[in-house]
Amino acid sequence: MRYSFCMLEKTNIPLIRALNLTLVSLCFAMLPNPVHADSLPERIDLFVSLFDYNSATTSYDIRSIQTDFPTRLLTPDSMLPQTSEYPLKDIQLLYKLAQSCTGKLPLSPLITEPLVFTRSLCKGSSLSPRWFARSGLIHPGGGTYAFRYAEKYPAQFANLLPYMHIQERPNAAEGTLLYHLQNMGEDAINALVSGASMFGSGSDLWLRKGDIYYLFNEETWLTNANKAGLSYSLLSADNTCFIQRGNICWDVEDHSDLLRTSMIILVIANIFLVLGWSGYRWNSKRQEMRSRMLILQILTHELRTPIASLSLTVEGFRREFEHLPESLYDEFRRLCEDSRRLRQLAEASKDYLQSDSKPLASDWVPSVEEWLQYKVEEEFSGNVTLKLNQDIAAKLNVYWLGTCVDNLLRNAVKYGVAPVTLEVITQTNLVTFKVTDQGSLTHRDWRHLRKPFVSKSGLGLGLTIVESMVGRMGGKMSLEGPPTTFILEIPCETDTASR
């Protein structure tokens, strides 16, 4: 399951792919070395075998420890009242006797030794070191007989030291056995008393080989644990211990935190790289669009020369109009109209290309009603009904707005359901155009229809252009229905006083 942390999503971006490969290599490098033993006990055995006992900081013979420091002089429980070994009532009587040296004597045979000790203190009679050696060492009230006796007879303190608990003795010099014992925790003391194969105390590892305990410093301990692929913690109530040796809980070395950190770094790096790559692509596209716009500007500028020449030619024909045969009148009219439209298109394109993201230029239309009425009658031959709430003068971009309205009307006539209506609502600083047919499109279809090259009735590209132009004029376009209604809202200057 560890290898799943290093499974990364494929990408076609070379820089991100290179980073992914680098971090994958790092992930696998952090995984446990395959030469490690498979099972946890085998790894612990490997850990033990890595120690050089000649490099131990010191060593102690367990038999000497047992001789010099009996178990009762080591365990912390010995410093507490021994209520589990003596009748509580007799301990209470013994306590009263020790306080006043008078009173009823306890009768339990278990209390004989403490009674002898207490009466000796009351009478002032001496006790030889041999008595302490033969005794149970620990007083029923906790602590040793020797320490209690030395409190009353300080001159005997040095002679009675071997019979005192390690916590009752003066602090030993650093590096001595007593120093190590006095600084051990309860779990370490219990591990030592039980003869555990290893246990930890402070920064030292006590490692048993035969009857000898060898002490190794923390650096050696950690180095060998890493080599064996192990992690450890000292025994506590909060830990779940899979395999315990002394007071040490062993587990396979866990790289999950490091791997998790690496994956977070990878995700963040990928995000920044994707953002950088997206910014680079956006700038590249923007530069490409600018180059194309420049070319279009040049072409538009160059088109003005032949259009101007064509206009002069048409003007020459106009001056000789009376000499033209009647059979050419219709062709000449179309030539004049096409020449005018070409000139408008060139000017509108120049305006569009030069304005960049600015609103398109606009001119005053003296009568919105007359402008639209001419468009409806001339170009749609009565297939479209015009409705206008109030005629006004408005400042509009006639060419592009006319193109947008034409596009919507042609779509409605060609793909919609008759009758088709163009409704114009004029307000102060706003003109709204509504192109309605009896189709069934609703506002839910707008997101799909506005995509370029959508094949639904061939509307996609035209609507995309219309929406773009409306946006350039500072307006907005929307769809409502049924019936199908395309709405153009164009902010503009208006003037009702001139009407």
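Placed from the backbone N, Cα and C atoms, the Cβ positions cover glycine too.
According to Swiss-Prot, the mutagenesis experiment PHE117 to Ala carries this note: 1.2-fold decrease in vxrA expression. 3.6-fold reduction in survival following penicillin G treatment. Under its mutagenesis annotations, Swiss-Prot gives CYS122 to Ala the following note: 1.7-fold decrease in vxrA expression and 4.9-fold reduction in survival following penicillin G treatment; when associated with A-101. Experimental mutagenesis is annotated in Swiss-Prot for HIS180 to Ala, with the remark: 1.3-fold decrease in vxrA expression. 6.3-fold reduction in survival following penicillin G treatment. Among the mutagenesis experiments that Swiss-Prot reports, CYS249 to Ala is described with the note: 2.1-fold decrease in vxrA expression and 11.7-fold reduction in survival following penicillin G treatment; when associated with A-241. The domain 'Histidine kinase' annotation in Swiss-Prot covers 298-494 and is backed by sequence analysis.
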Practice prompt. Measuring Cα to Cα, tell me the gap between HIS180 (mutagenesis position) and CYS249 (mutagenesis position) in whole angstrom.
Written response: 21
Discussion item. Let's check the environment of CYS249 (mutagenesis position): how many other CB atoms sit within 10 Å of its CB?
Written reply: 18
Worksheet item: Which of PHE117, CYS122, HIS180 has the fewest nearby Cβ atoms, counting only those within 10 Å, among these mutagenesis positions?
Response: CYS122
Practice prompt. Summarise the model's confidence over the domain 'Histidine kinase' (298-494) as a mean pLDDT value.
Written response: 78
Fill in: Cα-Cα distance linking CYS249 (mutagenesis position) and CYS122 (mutagenesis position), given in Å to the nearest integer
50
Worksheet entry | CYS249 (mutagenesis position) versus PHE117 (mutagenesis position) - Cα distance in angstrom | 44
